[in-house]
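This report concerns only the one structure given below.
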Amino acid sequence: MSEDQKSENSVPSKVNMVNRTDILTTIKSLSWLDLMLPFTIILSIIIAVIISVYVPSSRHTFDAEGHPNLMGVSIPLTVGMIVMMIPPICKVSWESIHKYFYRSYIRKQLALSLFLNWVIGPLLMTALAWMALFDYKEYRQGIIMIGVARCIAMVLIWNQIAGGDNDLCVVLVITNSLLQMVLYAPLQIFYCYVISHDHLNTSNRVLFEEVAKSVGVFLGIPLGIGIIIRLGSLTIAGKSNYEKYILRFISPWAMIGFHYTLFVIFISRGYQFIHEIGSAILCFVPLVLYFFIAWFLTFALMRYLSISRSDTQRECSCDQELLLKRVWGRKSCEASFSITMTQCFTMASNNFELSLAIAISLYGNNSKQAIAATFGPLLEVPILLILAIVARILKPYYIWNNRN
């Protein structure tokens, strides 16, 4: 057997060994709290539903009617909704945003990401929601609202695990955070009512004002608090102490606030949820399809956009091709793995905290829209963990441009 054949035959075994190691590394990259998140969400829902069914007096404890409220949401629930959004915002490097825009590749990737996140993403989720929930208007609206809410912070975790470009990811997260203040209201009305031809109980102008106010309160308040906490803490304590002590204290409150919010919702709605569990579970279909389609569509697009259009350069001639015989993508070897991963996970992720907060504010904590919005994080964490593992598995099978 020739040396080339020996080298070629050794590639699969090496790749398989790398894959097994990468899978374990990917899983270990998450904290045990992150890994337990799907189970703790399910446990919170089960306990709340049991309380709702067997303690009927609990169902109206958190209703806005007859209690102090903000934007139609009871104060106890409002506190939970705001608390769960502050920690992700505190993790974003707001103080460094001006440095990144000087890099030409970031400006180019930002334009592509805006198109994927604000045009393709909501369209894809709307199409999938209609496909699976054609006869379930309220659940469909809740799923569409998840699609309109683009991810602002959780993607930082997935990007780091998959080996994405951290600088690019920070720019995309900050840009999406600011754009959501402006775009969420018109897009929610457009996809939930205008193109869906769903009946409006009020005028377009009044509905727009309600959605815009809800976004201003339930994104604006935590956004402002999060930025003040980060910038103030960095000034007083320094970056090292902030990340070592302050951020470590703040981070768990995102999931504490989220689980508390889930608990309240299912106490209010749990008894009805049991009777409609079949139609509610249908919400899983568009969400699961969205995560996988969005991720692999972006992966394929990033490879396609890197294909050389020159007649004289049809295939890769870099050193990697000489070393790896059995690889794919020789014509698209200009693709960067780190940039591709950042685009894939930014496209596949959603801001489930915002969609849940707005659903509660607009339709009430006992609405089907709010129930549908709770399924986002239940599915997003395990599926994106799977996709992070898939990214590690796919990497050795493709040639990548590592110059960045």
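Using the three backbone atoms N, Cα and C, a Cβ is placed for every residue, glycine included.
Among the mutagenesis results in Swiss-Prot, C90 to A has the note: Leads to ER retention and arsenite sensitivity. The residue drawn here is the original one. Summarising the environment of C90 (mutagenesis position), the number of other Cβ atoms within 10 Å of its Cβ, over all protein chains shown, is 24.
According to Swiss-Prot, the mutagenesis experiment N117 to A carries the annotation: Impairs cell membrane localization, and leads to arsenite sensitivity. Note on N117 (mutagenesis position): other Cβ atoms within 10 Å of its Cβ, all shown chains, come to 24.
Every protein chain considered, the tally of other Cβ atoms within 10 Å of the Cβ of R150 (mutagenesis position) stands at 29. Under mutagenesis, Swiss-Prot gives R150 to A with this note: Leads to ER retention, protein unstability and arsenite sensitivity.
Listed in Swiss-Prot is the mutagenesis experiment C151 to V, annotated as follows: Leads to complete loss of metalloid transport function. Other C-beta atoms found within 10 angstroms of the C-beta of C151 (mutagenesis position) number 27, with every protein chain shown included.
In sequence order, G164, F345, S349, L384, L387, A388 are the residues of the chain that are 6 or more apart from W158 (mutagenesis position) and have a CB within less than 8 Å of its CB. Annotation of the mutagenesis experiment W158 to A in Swiss-Prot: Impairs cell membrane localization, and leads to arsenite sensitivity.
Counting every protein chain shown, the number of other Cβ atoms lying within 10 Å of the Cβ of N176 (mutagenesis position) is 23. According to Swiss-Prot, the mutagenesis experiment N176 to A carries the annotation: Leads to ER retention, protein unstability and arsenite sensitivity.
Secondary structure from DSSP puts C192 (mutagenesis position) in a helix. The Cβ of C192 (mutagenesis position) lies under 8 Å from the Cβ of Q141, I144, M145, D198, each on the same chain and at least six residues away in sequence. Among the mutagenesis experiments that Swiss-Prot reports, C192 to A is described with the note: Results in moderate reduction of arsenite transport capacities and sorting perturbations.
Annotation of the published mutagenesis R230 to A in Swiss-Prot: Leads to ER retention, protein unstability and arsenite sensitivity; the original residue is retained in the structure shown. R230 (mutagenesis position) falls within a helical segment according to DSSP. Cβ contacts within 10 Å of R230 (mutagenesis position), excluding its own Cβ and spanning all protein chains shown: 22.
The Cβ of F266 (mutagenesis position) has S44, I45, A48, V49, S52, F273, T374 as same-chain neighbours under 8 Å, each 6 or more residues away in sequence. Among the mutagenesis entries in Swiss-Prot is F266 to A, noted as: Impairs arsenite resistance.
A simple way to gauge crowding: the CB of C283 (mutagenesis position) has 27 other CB atoms within 10 angstroms, across all the protein chains here. DSSP classifies C283 (mutagenesis position) as coil under the three-state reduction. Swiss-Prot lists C283 to A among its mutagenesis entries, and the accompanying note reads: Does not alter the arsenite/proton exchange across the plasma membrane.
According to Swiss-Prot, the experimentally introduced change C316 to A is described as follows: Results in moderate reduction of arsenite transport capacities and sorting perturbations.
Here Swiss-Prot notes a mutagenesis experiment, C318 to A, with the remark: Results in moderate reduction of arsenite transport capacities and sorting perturbations.
For the mutagenesis of F352 to A, Swiss-Prot gives this note: Impairs arsenite resistance. The structure shown keeps the original residue. Note on F352 (mutagenesis position): other Cβ atoms within 10 Å of its Cβ, all shown chains, come to 25.
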(request) Have a look at the mutagenesis positions N117, C151, N176, R230, C283 and say which one has the shortest Cα distance to F352 (mutagenesis position). (result) C151
(request) Compute the C-alpha separation of R150 (mutagenesis position) from N117 (mutagenesis position), stating it in Å without decimals. (result) 7
(message) Tell me which of the mutagenesis positions C90, C151, N176, C283 ends up closest to R230 (mutagenesis position) in space, Cα to Cα.
(response) C90
(request) Sorry to bug you, but what's the C-alpha spacing from N117 (mutagenesis position) to C151 (mutagenesis position), rounded to the closest Å? (result) 9
